[in-house]
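Colleague: Take a look at this one; I'll ask things after.
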Amino acid sequence: MGAGATGRAMDGPRLLLLLLLGVSLGGAKEACPTGLYTHSGECCKACNLGEGVAQPCGANQTVCEPCLDSVTFSDVVSATEPCKPCTECVGLQSMSAPCVEADDAVCRCAYGYYQDETTGRCEACRVCEAGSGLVFSCQDKQNTVCEECPDGTYSDEANHVDPCLPCTVCEDTERQLRECTRWADAECEEIPGRWITRSTPPEGSDSTAPSTQEPEAPPEQDLIASTVAGVVTTVMGSSQPVVTRGTTDNLIPVYCSILAAVVVGLVAYIAFKRWNSCKQNKQGANSRPVNQTPPPEGEKLHSDSGISVDSQSLHDQQPHTQTASGQALKGDGGLYSSLPPAKREEVEKLLNGSAGDTWRHLAGELGYQPEHIDSFTHEACPVRALLASWATQDSATLDALLAALRRIQRADLVESLCSESTATSPV
């Protein structure tokens with residue numbers, strides 16, 4: 001009996017332990033993170049970051065779908081939330097971070113604006129007026145914070161970026177023309193005609209007393225040294241002070257001398273260039289062939305010997321000379337610019353006396369484009385402008401001009417160019 005009672009006493013705690021273990025296992029099995037269950041009692045699963053619920057659980061398990069980059073996003077783990085549309089930055093907003101599957105876009109106001117927390121709109125930053133300076137800059141959701149400039153500082157400009165600036169302190173060699181205020185800096189001026197000295201105190205003296213005195217003319221080397229140094233020094237420990245003058249008074253004559261030298265040199269250079277150009281033009285004019293215009297028919301040519309010759313009879317006596325010259329002119333391949341001025345004027349007159357489009361056809365044969373040809377019509381004499389422009393080219397040979405005239409059926413001009421101008425030489 002005693003053993004049976006003891007066994008039953010041991011079964012009580014065992015039964016209680018088994019009961020508690022079963023309850024805990026049952027509770028662990030029933031725990032569901034989402035707190036949602038299907039109709040069959042299965043725990044509904046949640047969609048991860050970057051995924052949204054396409055079909056919530058009910059009769060079936062939860063169906064998830066990925067969010068579209070730059071279109072939708074999901075930044076929570078949920079069994080009910082679908083993908084949300086991305087925020088668009090509009091108006092005064094600019095995008096500081098793009099919209100991705102797991103994060104929305106981040107917008108911020110443009111420079112000079114901040115986002116008002118109450119309205120959510122971009123507002124213009126506050127401007128610190130003159131006499132006030134920046135304490136905290138305007139950015140994100142914070143407006144500009146300004147303060148009045150304290151003593152020793154100033155701000156002479158209204159803006160939202162600059163703090164109060166420290167006032168200028170005049171040097172010992174300067175005098176103050178205007179005090180520094182909250183709105184304007186101090187203004188200093190160099191003291192003219194004064195020497196500032198600092199002497200080494202005698203042995204046993206505790207202080208150095210600055211003094212001023214009228215200047216004496218220093219040697220040239222000392223003046224240059226004082227201009228460069230600009231400070232008072234003591235030579236070899238002597239108690240005699242070495243005085244220097246402000247650099248401004250000494251440098252002004254130097255600057256003026258340099259400026260005058262530059263101006264004179266520039267004027268001389270321009271004059272030399274113009275003289276050289278005129279000289280070259282004069283030499284070029286002298287090297288051109290002499291204008292040999294034909295004298296009127298029957299005019300008498302006089303030589304230094306006093307013998308007169310009839311130009312018409314001379315022309316009749318020398319036909320072979322003209323023929324040879326014409327052949328040389330026709331095929332020598334020389335430049336058009338080497339023709340006598342009278343011959344070029346004759347060609348211009350013949351072209352001017354022709355039909356209105358003759359010179360245009362010639363310009364086309366010489367290689368000019370229509371727009372360039374039209375530009376010659378603005379000149380007083382289009383034909384002269386055309387031939388002068390063409391004569392500057394390396395290809396402006398007489399053969400090229402003759403070939404172009406033949407192509408436009410102007411044999412009369414070809415004959416005129418190939419015929420020698422009537423000229424006589426003294427007998």
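Any Cβ shown, glycine's included, is placed from N, Cα and C.
Not my notes, these are from Swiss-Prot:
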type    : residues      : note
MUTAGEN : Lys343 to Ala : Decreased interaction with ARHGDIA
DOMAIN  : 344-421       : domain 'Death'
MUTAGEN : Asp412 to Ala : Decreased interaction with ARHGDIA
MUTAGEN : Glu420 to Ala : Decreased interaction with ARHGDIA
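Can you tell me where each of these features sits in the structure?
Modeller: For the recorded site, Lys343 (mutagenesis position), the DSSP three-state label reads helix.
Using a 10 Å radius centred on the Cβ of Asp412 (mutagenesis position) and all shown protein chains, the other Cβ atoms total 11.
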Colleague: If you average per-residue pLDDT over the domain 'Death' (344-421), what number do you get?
Modeller: 83
Colleague: CB neighbours of Lys343 (mutagenesis position) within 10 A?
Modeller: 20
Colleague: Whole-number Å only: compute the distance from the Cα of Asp412 (mutagenesis position) to the Cα of Lys343 (mutagenesis position).
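Modeller: Here the two Cα atoms lie 14 Å apart.
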